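K.L.:
Sharing the record's features from Swiss-Prot:
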VARIANT   V15 to I  In strain: Isolate A/Philippines/2/82/BS
VARIANT   A41 to V  In strain: Isolate A/Philippines/2/82/BS and Isolate mouse-adapted
VARIANT   T43 to M  In strain: Isolate A/Philippines/2/82/BS
VARIANT   R95 to K  In strain: Isolate A/Philippines/2/82/BS
VARIANT   F144 to L  In strain: Isolate mouse-adapted
Amino acid sequence: MSLLTEVETYVLSIVPSGPLKAEIAQRLEDVFAGKNTDLEALTEWLKTRPILSPLTKGILGFVFTLTVPSERGLQRRRFVQNALNGNGDPNNMDRAVKLYRKLKREITFHGAKEIALSYSAGALASCMGLIYNRMGAVTTEVAFGLVCATCEQIADSQHRSHRQMVATTNPLIRHENRMVLASTTAKAMEQMAGSSEQAAEAMEVASQARQMVQAMRAIGTHPSSSAGLKDDLLENLQTYQKRMGVQMQRFK
């Protein structure tokens, strides 16, 4: 796996699924391929994206700044600086300075990542802030190692939280989660269907599913009534894709 592929993998792991994730993935690919060299336009686009947490925006802004060649005098963006200040916690800043001193002696991506993984996400973000604000300089490889370690820490806590929700025995939470997944799947079907004539059927199925979820929420239904909703939708989606000559078996 190449260095940039690894960075893209880690960064995308902390971005919530949805159309925005696909947009961010495309921009990362363009930046890494040298196709997008307007750092100011990129960061302005990033600043106005909804849904993303300030920290995720900060990490993405840091990655864009590391990768896109920019003029010496280009201003640092306030929203990135604020996100990478470790919540203003002096303990985070102290640890960030110690980590920075270690990273300065490191020259490899994997070496930097190993060192960084023993620090908290707050300290890692503060260390990124030091580098972003030009208070410290490390090689690009080392900075990417720091980025990936931060994303791994964040993704680990997101995964723990997700696992707790999936494993919950509370029928109301499970019911709502199934309806949310069905609704999200329906939205994805509508986007994938596009405007072709054959898409009408897929659009109809997706639309009916969303109406059903809205009705179930409006009138209140038994927690078991949502069982299989998403799977039924995915089956419909795969049938539609086969007819269109697309083979995608990895949705489930």
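Glycine is treated like the rest: Cβ placed from N, Cα and C.
Show me how these features fit into the shown structure, please.
P.N.:
Other C-beta atoms found within 10 angstroms of the C-beta of V15 (variant position) number 22, with every protein chain shown included.
Every protein chain considered, the tally of other Cβ atoms within 10 Å of the Cβ of A41 (variant position) stands at 10. Reduced to three states, the DSSP call for A41 (variant position) is helix.
All chains included, 22 other C-beta atoms sit within 10 angstroms of the C-beta of T43 (variant position).
Around the Cβ of R95 (variant position), the same chain contributes Y119, S120, A123, S126, each under 8 angstroms and 6 or more positions distant in sequence.
Counted within 10 Å of its Cβ, the other Cβ atoms near F144 (variant position) come to 24, all protein chains included.
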K.L.:
Using the alpha carbons only, what distance in Å do you get between F144 (variant position) and V15 (variant position) once rounded?
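P.N.:
Answer for this pair: 17 Å between alpha carbons.
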